[in-house]
Amino acid sequence: MRRLTVRLFTAVLAALALLTMGTPAHATAPASPSVTFTNPLAEKRADPHIFKHTDGYYYFTATVPEYDRIVLRRATTLQGLATAPETTIWTKHASGVMGAHIWAPEIHFIDGKWYVYFAAGSTSDVWAIRMYVLESGAANPLTGSWTEKGQIATPVSSFSLDATTFVVNGVRHLAWAQRNPAEDNNTSLFIAKMANPWTISGTPTEISQPTLSWETVGYKVNEGPAVIQHGGKVFLTYSASATDANYCLGMLSASASADLLNAASWTKSSQPVFKTSEATGQYGPGHNSFTVSEDGKSDILVYHDRNYKDISGDPLNDPNRRTRLQKVYWNADGTPNFGIPVADGVTPVRFSSYNYPDRYIRHWDFRARIEANVTNLADSQFRVVTGLAGSGTISLESANYPGYYLRHKNYEVWVEKNDGSSAFKNDASFSRRAGLADSADGIAFESYNYPGRYLRHYENLLRIQPVSTALDRQDATFYAE
């Protein structure tokens with residue numbers, strides 16, 4: 001009897017182990033739910049910088065094509081900046097320094113005051129570009145007065161621009177781009193600690209110079225540094241090459257506990273992390289900044305680009321760089337993934353599986369499936385658009401294949417080009433439902449032309465099938481991220 005009891009107990013343990021191994025985790029709502037925007041946010045606004053303040057407002061400044069003034073607008077939402085009234089807070093000098101090429105303003109709130117960092121040339125030499133700072137003690141920087149704090153002095157007086165400031169472990173730093181007379185290039189990247197918001201302290205360190213092929217097209221440029229911190233790491237993006245379709249983002253990374261003034265602490269990406277996309281019609285994305293969503297749960301990439309490739313004349317004289325927004329995603333290794341500059345219009349989202357929370361809907365050889373660690377981000381991004389079949393439906397358009405949609409065929413789900421037929425429109429349309437396994441936060445997609453069949457994963461492949469069991473409902477529930 002004792003031997004039988006032991007055998008029975010062992011069998012039960014084995015069965016429980018098998019069940020545990022075969023049962024996926026049940027997800028909770030994602031820590032970073034979806035956010036969407038409509039691009040472009042602002043026409044003819046380059047080098048954009050958006051700062052979210054504790055007063056509930058976003059503050060937005062950028063280079064204007066006339067290069068003659070600093071403008072500012074604010075709104076309580078990011079999308080609201082598109083229509084917010086714009087105020088000129090400072091105008092170039094009629095003569096002397098700060099009299100030409102007013103470029104790349106950034107607004108920061110430091111120790112109870114507002115500061116704007118910008119670059120400017122002189123009326124006697126428009127290319128004598130240096131970095132300058134404005135200060136305001138007003139609660140509302142759009143209506144307050146501004147004081148010129150003067151030039152940010154550097155040990156070497158040379159072409160310098162694109163100052164940005166950030167704090168790591170309680171220490172404020174300044175990063176910027178500057179011509180190093182000892183090098184055969186246009187600008188390199190430097191970093192220093194700050195004694196106050198308009199003065200650097202100690203000896204600056206050069207942390208990057210343009211040496212890679214994609215950094216030296218047209219001009220040899222590293223410029224426009226911007227910093228985002230995540231998971232104990234500091235990521236510094238920068239722009240490279242000429243300001244045409246070759247403009248792109250590179251990235252330096254360092255541990256937040258490292259000595260950031262030691263050039264060896266920084267590792268450079270071997271390839272651009274964000275560049276032109278012919279597929280989406282976006283050219284020369286760059287000179288970015290970072291902000292956060294209204295709920296503080298998503299990091300947002302702010303940048304400019306053009307929607308055409310060929311420029312007549314000097315790109316510097318082309319006024320049509322536009323400010324754009326899109327969400328930053330994070331890879332499993334903790335590095336940021338910017339994907340591609342998405343098409344104009346509504347921005348795409350990702351859909352994670354309810355019961356396999358690390359897996360996302362993506363296409364591979366145009367077959368739709370769920371998969372983890374999708375480093376080619378755009379394969380897992382879809383625009384939620386008005387359904388091709390109408391009648392209150394939605395369709396899911398591929399981010400990197402505009403005009404291609406998730407559609408079912410023989411109950412299998414593929415990403416295919418819209419051929420304009422009624423059959424395609426019906427197959428590519430879904431009714432958006434509350435999640436079948438999580439009605440509060442989840443989403444389910446019911447086939448338009450096969451009511452009762454839902455988009456679900458089965459052996460990692462997407463299909464449309466009826467749902468009846470608890471497992472069916474889990475497989476047919478997703479979260480938008």
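Glycine too: its Cβ is placed from the backbone N, Cα and C atoms.
DSSP assigns Asp47 (mutagenesis position) to a strand segment in the three-state reduction. The active site, proton acceptor annotation in Swiss-Prot covers Asp47 and is backed by a curator's inference.
Taken from Swiss-Prot, the feature active site, proton donor applies to Glu223. In this structure, Glu223 (mutagenesis position) is part of a beta strand by DSSP.
Counting only residues at least six positions away in the same chain, the Cβ atoms of Ser353, Tyr356, Arg359, Arg369, Ile370, Arg463, Asp475 sit under 8 Å from the Cβ of His457 (substrate binding site). Taken from Swiss-Prot, the feature substrate binding site applies to Asn186, His287, Arg321, His363, Trp364, Asp365, Phe366, Asp379, His457, Tyr458, Glu459, Asn460, Asp475.
Asp47 to Asn appears in Swiss-Prot as a mutagenesis experiment; the accompanying note says: Maintains an extremely weak catalytic activity.
The note that Swiss-Prot attaches to the published mutagenesis Asp47 to Ala is: Abolishes catalytic activity. Around the Cβ of Asp47 (mutagenesis position), the same chain contributes Ala62, Thr63, Trp103, Ala104, Pro105, Asp162, Gly224, His287, His304, each under 8 angstroms and 6 or more positions distant in sequence.
Secondary structure from DSSP puts Asp162 (mutagenesis position) in a beta strand. One mutagenesis experiment catalogued in Swiss-Prot, Asp162 to Ala or Asn, is accompanied by this note: Abolishes catalytic activity.
Around the Cβ of Asn186 (mutagenesis position), a 10 Å sphere holds 21 further Cβ atoms from the protein chains shown. Taken residue by residue with DSSP, Asn186 (mutagenesis position) is part of neither helix nor strand, so it is coil. According to Swiss-Prot, the mutagenesis experiment Asn186 to Ala or Leu carries this note: Reduces substrate specificity.
Experimental mutagenesis is annotated in Swiss-Prot for Tyr219 to Ala, with the remark: Reduces substrate specificity and allows hydrolysis of alpha-1,5-linked arabinofuranosyl bonds. In the shown protein chains, 19 other C-beta atoms lie within 10 A of the C-beta of Tyr219 (mutagenesis position).
Here Swiss-Prot describes Glu223 to Ala as a published mutagenesis experiment; the accompanying note says: Abolishes catalytic activity. A C-beta separation below 8 Å, combined with a sequence spacing of at least six in one chain, links Glu223 (mutagenesis position) to Leu161, Asp162, Ala177, Thr187, Leu189, Tyr238, Ser239, Ala240, His287.
Quoted from Swiss-Prot, the note on the mutagenesis of Leu316 to Ala is: Reduces substrate specificity and allows hydrolysis of alpha-1,5-linked arabinofuranosyl bonds. On its own chain, Leu316 (mutagenesis position) has Thr243 as residues at least 6 apart in sequence with a Cβ closer than 8 Å to its own Cβ.
Burial estimate for the binding-site residues (Arg321, Phe366): highest at Arg321, by number of other CB atoms within 10 Å. Neighbour counts were taken as the number of other C-beta atoms within 10 angstroms of each residue's C-beta; across the binding-site residues Trp364, Glu459, Asp475, the minimum falls on Glu459. The separation of Glu459 (substrate binding site) from Tyr219 (mutagenesis position), Cα to Cα, is 50 Å.
In this structure the alpha carbons, written CA, of Arg321 (substrate binding site) and Asn186 (mutagenesis position) are 22 Å apart.
Each residue contributes its Cα atom, and for Asn186 (mutagenesis position) and Glu459 (substrate binding site) those atoms are 53 Å apart. Arg321 (substrate binding site) falls outside any helix or strand according to DSSP and counts as coil.
According to DSSP, Phe366 (substrate binding site) sits in a coil region rather than a helix or strand. Just so you know, the Cβ of Asp162 (mutagenesis position) picks up 27 other Cβ atoms within 10 Å once every protein chain is counted.
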